[in-house]
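Chemist: If you scroll down you'll find the structure; I have some questions about it.
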Amino acid sequence: VLSPADKANVKAAWDKVGGQAGDYGAEALERMFLSFPTTKTYFPHFDLSHGSAQVKAHGKKVGDALSNAAGHLDDLPGALSALSDLHAYKLRVDPVNFKLLSHCLLVTLASHHAAEFTPAVHASLDKFLASVGTVLTSKYR
């Protein structure tokens, strides 16, 4: 559960991300594919090379979804319901992959916003991404 301080940290961090959410999403996907090659199996139809238009487009979807979630911290299940359905019923993504992508997102955010990435912000963003992952995997049961 996100505390009021966590919510404030997430909102402040996401305000700094701003219009770069899609770029950060694409960078995090690239990090994930390089660090955890088994994740590539969900994207057999993608050109996974650096700077690929397909990775950038999917990164934008990731960034947009996280921006939506950051704007609805009090109702993540409602904000992410359609995405939860998509990943559980159609794409059938292994839930562990959300944790891997979350880790890569944290690394990406830390690399771009080192000064603002305090231990408290890190903890809040980690809790936020874990909450998003929990919602996205909630319909797997």
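Any Cβ shown, glycine's included, is placed from N, Cα and C.
What Swiss-Prot records for this protein is below:
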- 1-141: domain 'Globin' (DOMAIN)
- HIS58: O2 binding site (BINDING)
- ASN68 to Thr: In alpha-2 (VARIANT)
- ALA70 to Val: In alpha-2 (VARIANT)
- HIS87: heme b binding site (BINDING)
- ALA120 to Pro: In alpha-2 (VARIANT)
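Help me picture where these features are in the structure shown.
Modeler: Taken through DSSP, the domain 'Globin' (1-141) splits into 110 helix, 0 strand, 31 coil.
The Cβ neighbour count for HIS58 (O2 binding site), using a 10 Å radius over every protein chain in view, is 17.
Summarising the environment of ASN68 (variant position), the number of other Cβ atoms within 10 Å of its Cβ, over all protein chains shown, is 14.
Sequence-distant contacts of ALA70 (variant position), defined by Cβ-Cβ distance under 8 angstroms and a gap of at least six in the same chain, are VAL10, LYS11, TRP14, PHE128.
Under 8 Å, Cβ to Cβ, and six or more positions away along its own chain, HIS87 (heme b binding site) finds VAL93, LEU136, THR137.
Summarising the environment of ALA120 (variant position), the number of other Cβ atoms within 10 Å of its Cβ, over all protein chains shown, is 12.
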Chemist: Quick one: mean pLDDT on the domain 'Globin' (1-141)?
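Modeler: The answer is 95, the mean pLDDT of the model over that range.
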Chemist: Taking the Cα atoms as reference points, how far is ALA120 (variant position) from HIS58 (O2 binding site) in Å?
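Modeler: Between the Cα atoms of ALA120 (variant position) and HIS58 (O2 binding site), the distance comes to 29 Å.
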